[in-house]
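Under the heading domain 'Pterin-binding', Swiss-Prot lists 18-274. According to Swiss-Prot, the feature Mg(2+) binding site maps to N25. Looking at Swiss-Prot, you'll find the natural variant L31 to F noted as follows: In strain: 1014 and 418. If you look up Swiss-Prot, you'll see T66, D99, N119, D190, K227, R262, V263, H264 marked as (7,8-dihydropterin-6-yl)methyl diphosphate binding site. P68 to L appears in Swiss-Prot as a natural variant; the accompanying note says: In strain: 418. Under its natural variant entries, Swiss-Prot includes P75 to S with the note: In strain: 1014. Recorded in Swiss-Prot as a natural variant, S84 to P carries the remark: In strain: 1014 and 418. Annotation of the natural variant A87 to V in Swiss-Prot: In strain: 1014; the original residue is retained in the structure shown. For the natural variant A87 to E, the note given by Swiss-Prot reads: In strain: 418. One entry in Swiss-Prot concerns the natural variant H102 to R. Its note says: In strain: 1014 and 418. While the structure shown retains the original residue, Swiss-Prot records the natural variant V105 to I with this note: In strain: 418. Here Swiss-Prot describes Q147 to R as a natural variant; the accompanying note says: In strain: 1014.
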Amino acid sequence: MVGCVWQAGRFEIGLDKPKIMGIVNLTPDSLSDGGAYSQNAQTALAHAERLLKEGADILDIGGESTRPGADYVSPEEEWARVESVLAEVAGWGVPVSLDTRHTVVMEKALALGGIDIINDVAALTDEGALELLACQADTGICLMHMQGLPKNMQINPKYQDVVGEVARYLKARAAECIAAGIAPQRITLDPGFCFGKTLQHNITLMRHLPELMAETGYPLLIGVSRKSMIGELTGETDAAARGHGSVAAALAAVARGAKIVRVHDVKATADALKAWEALGINL
């Protein structure tokens, strides 16, 4: 596997121990927090600061909801949502990730400075995205697998071999990045839980994360926090109340080799990981 350091802009993030990526949603239609942080920048910044105090290693800031059935958001609207928050946190001296699939938004953020990671649910397939990132010397990249688009991805997703198909797609996208001149240590991969997958597909992927990591050869970033699979597993219909199940799923991912977990409930996840380590469980 590619080494235990993720080159992410201004930072070399050690992956010898699992890292926590804290979520800052700036979307008014977020299922997980009801758009609580989309009303004004100060509310969002206070939330981001709290996540860091609770143990987040990375802040992941996004302005487009990619939940199942979500409507398309123009790059202009997305940028209007994230610009002021990105401009502020870029000066905090912590790793900052931008969750976007739009080249225009990536370009504006990178020109702003202080953005260390592009976290892309579309794996740099938007026109010009791959070329833009290839021109950056150090920006970290997370490539995610998604079958379909957010609007339709949960309408009857099908696979012959979900682990193999996800692995082959991600491996191919990473290879295209390498061919474009992107250094392998800049790349992490996300299998895309709940992005064009049924509950059984998600369970199968979780159980086979070691094989997925071995097949692709890259560190895995896992995002299952408050998602529909947690609701289906626990019976909890309120996304905001899925924290306990989300922590359990994050631990399951780490136990199977995940290097970064993207979460809403940072303190609970950080405490759980600390307890595991103190109890001698190999993370």
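Counting starts with 1 at the first residue shown.
Cβ coordinates come from backbone N, Cα and C, glycine included.
The model shown is predicted, which means the values in this text are computed figures rather than measured ones.
The CA atom of D99 ((7,8-dihydropterin-6-yl)methyl diphosphate binding site) is located 9 Å away from the CA atom of N25 (Mg(2+) binding site). In this structure, the C-alpha atom of D190 ((7,8-dihydropterin-6-yl)methyl diphosphate binding site) lies 17 angstrom from that of P68 (variant position). The local packing around K227 ((7,8-dihydropterin-6-yl)methyl diphosphate binding site), expressed as other Cβ atoms within 10 Å of its Cβ over all shown chains, amounts to 23. Neighbour list (V263 ((7,8-dihydropterin-6-yl)methyl diphosphate binding site), Cβ cut-off 8 Å, at least 6 residues apart, same chain): I20, M21, G22, I23, G223, S225, S246, V247, A250, T269. Cβ neighbour count for Q147 (variant position): 19 (other Cβ atoms within 10 Å of its Cβ, all protein chains included). In the three-state DSSP scheme, Q147 (variant position) is classed as coil.
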